[in-house]
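Now, the feature entries from Swiss-Prot:
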- Cys472, Cys538, Cys541: [4Fe-4S] cluster binding site (BINDING)
- Cys538 to Ala: Loss of aconitase activity. Cannot rescue the growth defect of a disruption mutant and results in only a slight increase in PTT production in the mutant. Shows weak IRE-binding activity (MUTAGEN)
- Arg763 to Glu: Loss of aconitase activity and IRE-binding activity; when associated with E-767 (MUTAGEN)
- Gln767 to Glu: Loss of aconitase activity and IRE-binding activity; when associated with E-763 (MUTAGEN)
Amino acid sequence: MSANSFDARSTLQVGDESYEIFRLDKVEGSARLPYSLKVLLENLLRTEDGANITADHIRALGGWDSQAQPSQEIQFTPARVIMQDFTGVPCVVDLATMREAVKELGGDPAKINPLAPAELVIDHSVIADKFGTNDAFKQNVELEYGRNKERYQFLRWGQTAFDEFKVVPPGTGIVHQVNIEHLARTVMVRGGQAYPDTLVGTDSHTTMVNGLGVLGWGVGGIEAEAAMLGQPVSMLIPRVVGFKLTGELKPGTTATDLVLTITEMLRGHGVVGKFVEFYGEGVAATSLANRATIGNMSPEFGSTAAIFPIDDETLNYLRLTGRSEQQVALVESYAKEQGLWLDPAAEPDFSEKLELDLSTVVPSIAGPKRPQDRIVLAEAAQQFAKDVLNYVEAPAAQPAASASPVDEASAESFPASDAPAYGSQENGAGAPQHADGTGAAVPSNPVTVTAPDGTSYEIDHGAVTVAAITSCTNTSNPYVMVAAALVAKKAVEKGLTRKPWVKTTLAPGSKVVTDYFEKSGLTPYLDKVGFNLVGYGCTTCIGNSGPLPEEVSKAVNDHDLAVTSVLSGNRNFEGRINPDVKMNYLASPPLVVAYALAGSMKVDITKDALGTDQDGNPVYLKDIWPSEAEVNDVVANAIGEDMFSKSYSDVFAGDAQWQALPIPTGNTFEWDPESTYVRKPPYFEGMEMEPAPVEDIAGARVLAKLGDSVTTDHISPAGAIKADTPAGKYLTEHGVERRDFNSYGSRRGNHEVMIRGTFANIRLRNQIAPGTEGGYTRDFTKDDAPVSFIYDASRNYIEQGIPLVVLAGKEYGSGSSRDWAAKGTALLGVKAVIAESYERIHRSNLIGMGVLPLQFPEGQSAATLGLTGEETFSFSGVTELNNGTTPRTVKVTTDTGVEFDAVVRIDTPGEADYYRNGGIMQYVLRSLIRK
């Protein structure tokens with residue numbers, strides 16, 4: 001119930017329905033705010049409680065100074081939570097564990113349910129193993145179920161056990177496309193109230209829904225769990241960059257060309273930690289599908305969100321996708337009543353401004369390794385000839401460009417798609433990077449390959465070995481998808497097909513795509529050029545491209561060929577799309593088809609022939625490129641509201657395989673002691689209703705002493721599990737074959753694997769174990785403190801009751817927002833971290849897991865204080881938290897005589913409550929039982 005200090009509670013009549021709303025015009029200054037901040041303002045008005053959210057917070061947002069640096073913290077309560085399976089499974093594991101804890105404390109386990117609607121779409125597990133055949137989809141689904149049966153059984157139980165929790169089963173679509181086509185409300189209705197639809201998601205590209213006027217972004221699992229359980233998300237009131245659009249796109253240019261141009265502009269400007277908001281006359285000329293493509297790539301821009309206001313185009317899309325007339329009428333009435341309707345002539349207050357004339361956008365691709373490295377299509381072959389030198393001619397001699405934190409966060413998000421998290425000093429500005437390679441000859445090393453059917457062909461540097469129509473970024477956009485299918489049709493009619501070394505895949509983000517291909521008669525043409533359906537899921541975009549054909553892979557590796565991929569995704573970092581492929585290019589779906597026909601990045605597809613027709617005449621791209629009228633004609637005739645309504649009528653039901661999964665019944669989950677994917681974590685063991693008093697920390701040893709810019713991927717890697725590591729040994733001991741290890745990302749529901757993977761990144765350098773790389777430390781419980789695995793040493797410390805501490809440099813915990821970086825740290829027995837500075841989300845996650853984040857005094861560090869990591873540490877003054885106050889500093893002393901006052905980085909009253917309770921889950925659990 002809102003405190004309603006501003007007398008903002010009112011009613012809105014729409015047809016026969018009446019809704020309670022909170023009027024923005026009751027707050028002075030609200031009219032000049034950007035759309036995105038108006039949405040936040042309504043959120044504060046509606047959730048004002050006088051404690052976490054006060055009238056002062058509301059006034060601060062109403063009186064927002066567009067030129068000030070962000071400093072005011074506010075508590076944002078998202079309307080709902082969206083998840084995918086990699087990042088969502090651990091959230092559901094925690095909910096299931098909370099139910100058991102409630103039962104053990106004498107409460108009703110059925111009380112533990114998401115308080116905000118939570119929806120999980122299974123899309124991250126399908127791998128494009130099989131391709132180029134009519135049964136590729138069926139085979140890939142069977143392989144997916146084989147690999148993921150334990151996880152799927154668990155999610156199937158969750159689907160039946162929890163209220164307000166829904167699961168979209170595998171083989172249905174990609175989370176963000178399902179979100180815009182079906183789940184998003186634009187205006188929410190709950191308990192008789194109408195308010196803007198907002199969300200947080202456990203995936204970096206959650207921002208796709210910004211195209212629909214819905215404010216939301218990616219967060220880590222701990223924040224998502226908190227939001228599900230009704231806790232607000234802490235954030236700073238951001239700067240807002242106004243991005244003015246004028247004019248309209250020229251025929252022949254696509255949404256992909258537009259978004260790559262915007263990526264280049266925004267990365268050049270620097271928008272980390274900021275909202276980007278589109279305005280101006282050109283917004284009306286930007287289709288909703290194009291807006292969604294732009295919103296999707298907000299993480300690649302570096303921004304928190306990239307949002308479009310509500311207008312007629314929004315309403316048309318809601319109608320097209322089968323939303324009810326009452327819902328569409330509500331969205332229109334609410335937006336107009338609250339000043340959220342787009343006025344193309346208005347210029348709200350913005351912190352910074354950029355402008356793009358849409359008519360200047362030209363056909364483009366981006367690569368070979370970063371999404372902001374845009375290349376004009378007409379110059380792509382020339383630029384490839386220069387860039388390939390970095391991969392062929394003595395790569396060691398090439399000076400490595402230092403990765404920006406935006407690139408690092410994005411690159412590390414494979415395959416789990418964790419949300420990015422950046423340090424406070426970073427704005428993400430940076431120019432595109434390309435080799436100049438002037439005057440150098442294009443390297444060539446042709447290799448003959450023999451296919452299983454006995455035919456042979458030559459491949460060389462630059463061969464396109466993967467051509468993937470993939471990713472919700474583009475498969476949600478009917479215009480580029482139909483254009484791709486028409487390129488395929490015209491190519492087939494001219495007698496062209498893909499080159500034999502190209503692995504071609506089609507993996508749309510929803511079944512609507514294949515429905516309109518079928519209805520328009522275009523499916524057979526896509527099949528004929530090799531773009532058979534391989535799955536409905538992320539596939540190649542997150543690196544699940546599956547292996548190249550054996551003979552191609554062998555030739556590439558034996559001869560060290562710099563081969564390429566072309567994909568319609570959103571990220572293209574080196575080695576992430578396929579381990580055999582060094583250079584990756586982002587392109588629109590029709591260009592993906594064109595490059596599959598050309599077979600090499602050396603081909604200038606704007607001038608060179610892609611092949612020859614039946615009569616031996618050269619066929620050029622212009623001969624098979626569809627006109628805008630042809631594309632629009634198919635879209636108009638093949639896509640209608642009935643298609644979306646039918647496709648989503650039973651979206652949560654799943655296929656026969658899903659429905660046949662054996663699932664336990666009841667309010668609590670029956671944990672399988674043999675499972676290596678899903679296990680009950682120990683967060684609540686021994687927990688009582690009253691939290692034990694906070695204690696000072698004495699006799700602590702250093703587990704790791706780390707440098708600057710240690711990312712969450714260093715702390716908790718998401719990628720492959722090596723056999724000779726504690727996690728690999730654990731899986732081997734539990735009967736898992738090495739080929740079935742899967743990734744850390746897929747095993748986040750098993751704390752035993754994840755603890756062993758904490759600080760286990762092969763690139764980690766622990767300064768107390770010099771000369772080592774990876775998860776090593778020195779074990780001071782043993783004579784001479786030998787080098788040991790971090791996990792093994794932590795068990796010895798825990799056995800002897802010795803608390804642990806981590807020492808770190810600047811920007812500790814940057815990269816992606818990965819909850820296991822904090823969970824793993826806590827489960828290793830770490831009680832405190834002392835760093836020079838923190839990334840904001842990781843700092844709050846540490847508190848959420850009961851770990852104390854401390855900061856060295858200004859200008860001091862482990863080095864200036866002479867700390868080696870061999871000391872024993874004690875911390876006094878922490879107990880002040882028992883008196884209801886948070887100490888500004890605590891006294892740190894070592895057995896070597898070093899003393900200093902460390903700054904306590906518990907920054908809000910809510911965080912202090914979490915820490916006193918031993919963590920956020922314990923706090924929420926006690927609160928729910930008391931209710």
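Heads up, the Cβ atoms here are built off N, Cα and C, so glycines get one too.
At each noted site, the model still has the original residue.
Listed in sequence order, the residues Asp123, Ile174, His176, His205, Thr470, Ser471, Thr473, Thr475, Ala507, Gly509, Gly537, Thr539, Ile542, Gly569, Asn570 complete the 8 Å Cβ shell around the [4Fe-4S] cluster site centroid, once Cys472, Cys538, Cys541 themselves are left out. All protein chains considered, the CB of Cys541 ([4Fe-4S] cluster binding site) has 31 other CB atoms within 10 Å. The mutagenesis positions close to Cys472 ([4Fe-4S] cluster binding site), defined as a CA atom within 10 A of its CA, are Cys538 out of Cys538, Arg763, Gln767.
Cα spacing between Cys541 ([4Fe-4S] cluster binding site) and Arg763 (mutagenesis position): 24 Å, rounded to the nearest whole number. Straight-line distance linking the Cα atoms of Arg763 (mutagenesis position) and Cys538 (mutagenesis position), rounded to a whole number, equals 27 Å. Cys538 (mutagenesis position) has a Cβ environment of 29 other Cβ atoms inside 10 Å. Distance between Cα atoms for Gln767 (mutagenesis position) and Cys538 (mutagenesis position): 38 Å, as a whole number. According to DSSP, Cys541 ([4Fe-4S] cluster binding site) is assigned to a helical segment.
Ranked by how many other Cβ atoms sit within 10 Å of their Cβ, the recorded positions Cys472, Arg763, Gln767 place Arg763 at the bottom. Following the DSSP three-state reduction, the secondary structure of Arg763 (mutagenesis position) is coil.
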